[in-house]
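As structure tokens, the structure follows; a few thoughts come after it.
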Amino acid sequence: MLKIKRVPTVVSNYQKDDGAEDPVGCGRNCLGACCLNGARLPLYACKNLVKSGEKLVISHEAIEPPVAFLESLVLGEWEDRFQRGLFRYDVTACETKVIPGKYGFVAQLNEGRHLKKRPTEFRVDKVLQSFDGSKFNFTKVGQEELLFQFEAGEDAQVQFFPCMPIDPENSPSVVAINVSPIEYGHVLLIPRVLDCLPQRIDHKSLLLAVHMAAEAANPYFRLGYNSLGAFATINHLHFQAYYLAMPFPLEKAPTKKITTTVSGVKISELLSYPVRSLLFEGGSSMQELSDTVSDCCVCLQNNNIPFNILISDCGRQIFLMPQCYAEKQALGEVSPEVLETQVNPAVWEISGHMVLKRKEDYEGASEDNAWRLLAEASLSEERFKEVTALAFEAIGCSNQEEDLEGTIVHQQNSSGNVNQKSNRTHGGPITNGTAAECLVLQ
């Protein structure tokens, strides 16, 4: 059994250290049976992309999209909780900078994110673990930390209900604040919260997250997922999401097409990036894209391979990043210099948003340091090929690279050999939010 000790991220004000005793009675307005009767939350029912038959097509109209209602709802409710003092610190006061270099890694100094918590022991060699109701889970959050219910509607129409009962017989998916935010608008999407699902990907839940990315209609709103063994803190199914008004380095990396599924989903490998990763995009519909990624994730879970997911570009791109940092840490194989930073490379860090806890690390942040840290999380080339072969077998695809002209795609104009680490090249801004530069729903 492999274990590591680390300081867990506090996502709720009701999250206690392991071993802390519960007070007599509930003492809070939670989602348990003691408090649920009469509970109400706004309900946002988004367009059902499956039932509406919407497909992914290219638009050439350079039209700035209007602010989506979901975006205004998320930020409005988040700001309300900020004004009510529900967050552990003011994330808007955290210093942030783009690290000089070709990749544009983003560094944030966040000294308050892990304060006043003891290191906790985590098992890191078992991706699938049973839900344990005795430990903190999202039924124990205070209702004031919940923003709204979110679901795919019955048709192609968006519906919003300002005050809807929470139905325990029909477990709702909810959006809640993360009280230790990384960025403005940092929230949690918790699918079917009352079903108490463990942290594992299933087709329905990933599609819900893709629906949310599409409905937000903002390329700077991304959703992320961490499996157990890849720095998930809570074993209760959830995704994270926030706004960052710049492209992630992961999104700018050049790619090489590997294969295309029968349903038209293109699968590519990232080149010249410190963590070996796959990019899924295209397909006949967003459900086809989501289901393809789900099939791969279920395969990785069943084979005990930790991974992270980034849902990008309004749900049109999904990055899958198998990783091994926690395993290497447990085996004593991570360099002491990297361990001293106390950075846990979860989905946001692997995507290029480095959340640093020490001022000296922030002031000395460099592209080489960021690369060195992230490279510790990457599978070896041989192991990555084994993992992709497993995943491709699960979706009935070959993992033989297609020998076609133009399969190496640069996200910006560049020169040099992308396969040589000494000549790292990558993309520039992938989008500025205009319909001319990204796939849009018609």
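Using the three backbone atoms N, Cα and C, a Cβ is placed for every residue, glycine included.
Long-range neighbours of Gly224 (mutagenesis position) (same chain, six or more residues apart, CB within less than 8 Å of its CB): Phe239, Gln240, Ala241, Asn308, Ile309, Leu310, Ile311, Ala346, Val347, Trp348, Ser351. Reduced to three states, the DSSP call for Gly224 (mutagenesis position) is strand. One mutagenesis experiment catalogued in Swiss-Prot, Gly224 to Asp, is accompanied by this note: In vtc2-2; loss of activity; dwarf.
In the three-state DSSP scheme, His238 (mutagenesis position) is classed as coil. For the mutagenesis experiment His238 to Asn, the note given by Swiss-Prot reads: Strongly reduced activity.
Within its own chain, His238 (mutagenesis position) has Phe138, Leu188, Leu189, Ile190, Pro191, Gln199 as residues 6 or more apart in sequence whose C-beta sits under 8 angstroms from its own. Per Swiss-Prot, active site, tele-GMP-histidine intermediate is recorded for His238.
Swiss-Prot documents Ser290 to Phe as a published mutagenesis change and attaches the note In vtc2-3; strongly reduced ascorbate levels. DSSP assigns Ser290 (mutagenesis position) to a helix in the three-state reduction. Summarising the environment of Ser290 (mutagenesis position), the number of other Cβ atoms within 10 Å of its Cβ, over all protein chains shown, is 27.
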